[in-house]
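Residues or ranges marked as active site, proton acceptor in Swiss-Prot (evidence: a curator's inference): His47, Tyr214. Swiss-Prot lists Gly15, Glu34, Gln35, His47, Arg108, Leu130, Asp293, Ala306, Ala307 with the feature FAD binding site. Among the mutagenesis experiments that Swiss-Prot reports, His47 to Ala or Phe is described with the note: Unable to bind FAD. As a published mutagenesis entry, His47 to Glu appears in Swiss-Prot alongside the note: Almost complete loss of 6-HNA hydroxylation activity (0.02% of wild-type). Ability to oxidize NADH is also greatly diminished. Per Swiss-Prot, mutagenesis Cys201 to Ala is noted as: No significant loss of 6-HNA hydroxylation activity. While the structure shown retains the original residue, Swiss-Prot records the mutagenesis experiment His210 to Ala with this note: No significant loss of 6-HNA hydroxylation activity. In Swiss-Prot, a mutagenesis experiment is listed as Tyr214 to Phe, annotated with the note Great decrease in affinity for 6-hydroxynicotinate. Retains ability to oxidize NADH but its ability to transfer the hydroxyl group onto the organic substrate is greatly diminished (0.05% of wild-type). Where Swiss-Prot documents Tyr224 to Phe as a mutagenesis experiment, the accompanying text is: No significant loss of 6-HNA hydroxylation activity. In Swiss-Prot, the entry for mutagenesis His301 to Ala states: 11-fold decrease in 6-HNA hydroxylation activity. The structure shown retains the original residue.
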Amino acid sequence: MQGKPRIAVIGAGLGGTAGAALMARAGFNVRLYEQAPAFSRLGAGIHLGPNVMKIMRRIGIEDELNRQGSHPDYWYSRDWQSGAELARIPLGDYAVSHYGATYLTVHRGDFHALMTAALPAGLLQFNKRLTRVDEDDDVVRLHFADGSVEEAEIVIGADGVNSRLREHLLGAELPKYTGYVAHRAVFPTPLDSGSLPFDMCVKWWSDDRHMMVYFVTGKRDEIYYVTGVPEQQWDMGKSWVPSSKAEMRAAFAGWHPTVQALIEATPEVSKWPLLERDPLPLWSRGRIVLLGDACHPMKPHMAQGAAMAIEDAAMLTRIFEQTGLQDHAAAFRLYEDNRAERASRVQRVSHDNTWLRTNENPDWCFGYDVYAEPLVEGRRAAA
């Protein structure tokens, strides 16, 4: 092997892009491979808590995110019918003073575009769908659908819930359908809301379903909602299907007038299955390591799924900087030791869908700083 060890990141979602950006800034020889032909502004929003914004500071896009995003003063939880306040979690200025970074909501596509723009030229390659993986003691060979073959000494699987690299490590297994779907819609903020309580960030709760609503721009001219609604079956051959205003009316019949107004203002809505996996017995083997949904997919009910992938990427970069890449097995063990317990906790709480329904202390989540956490060894077995 000549020159620096080569790192290949498979999957340019939020976790993979963050990892490639951080590793490039740290001086590693990294390439990022994405199966899509290009990116578009997909219709979804995202929460970026202080735990993520501190990582964006390292990538160099914190200020622009703060300009583009919406900064809610509180996370509200409300009763589905009466609108009564169930919880009010301070964010806004409190997040800055207490956690050391902002809490914002933003359009997922805008966030992804900023991270992608932070990558060095030529690092990201599109139209790279992974079809086969060969490995020996010294190198991993990545075979793509376009006929190309790339080699790397380290391969990072950031390729999502249906990860090809997870399948290579552990065998083929479909993720679990949880019995819930998420309806998603992004659209211009209704102008005729009158006196209805359009909170900047609110989750409406009933016993068996919910709707999370927030602005995705600093101008508050675009609003997003995502639901959790029970649905007995899902065709696992489909990643999503169109929904409709009629389906939304039926799912949320009798809900508060604010929810009804949002439904009536919805031009288009899609429906997605909520998928999970049991915690994996391993996150790495040989020269391959997983991050994000490839190893711990979760329901979105804490708004922390992407955050966990980004934290994984930051921790892996931090450990590579500390240990170097020659003893990759030791680096991977240290990564699991310092990520598996937290990711599993977030996965459990997300599954239970109890997060911030009452006035609880979110410090363990929002106050986490991947760069300040003391590194520990041997904790993986306890996760």
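Cβ coordinates come from backbone N, Cα and C, glycine included.
Heads up, this one's the original sequence, none of the swaps are in it.
Annotated features, which come from Swiss-Prot, shown on the structure.
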residue	record	DSSP class
Gly15	FAD binding site	helix
His47	mutagenesis position	strand
Arg108	FAD binding site	helix
Cys201	mutagenesis position	strand
His210	mutagenesis position	strand
Tyr224	mutagenesis position	strand
Asp293	FAD binding site	helix
His301	mutagenesis position	coil
Ala307	FAD binding site	helix
Integer Cα-Cα distance in angstrom, Cys201 (mutagenesis position) to His47 (mutagenesis position): 10
Maximum Cα-Cα separation (Å), residues Gly15, Glu34, Gln35, His47, Arg108, Leu130, Asp293, Ala306, Ala307 listed as binding FAD: 30
Cβ neighbours of Arg108 (FAD binding site) where a neighbour is any other Cβ within 10 Å: 20
Number of other Cβ atoms within 10 Å of the Cβ of Gln35 (FAD binding site) across all protein chains: 18
Cβ neighbours within the same chain of Tyr214 (mutagenesis position) - under 8 Å, at least six residues apart: Gly45, His47, Ser70, Pro72, Thr105, Met200, Cys201, Val202, Ile223, Tyr224
Least buried by Cβ count (within 10 Å) of the mutagenesis positions His210, His301: His210
Cβ neighbour count (within 10 Å, all chains shown) around Ala307 (FAD binding site): 25
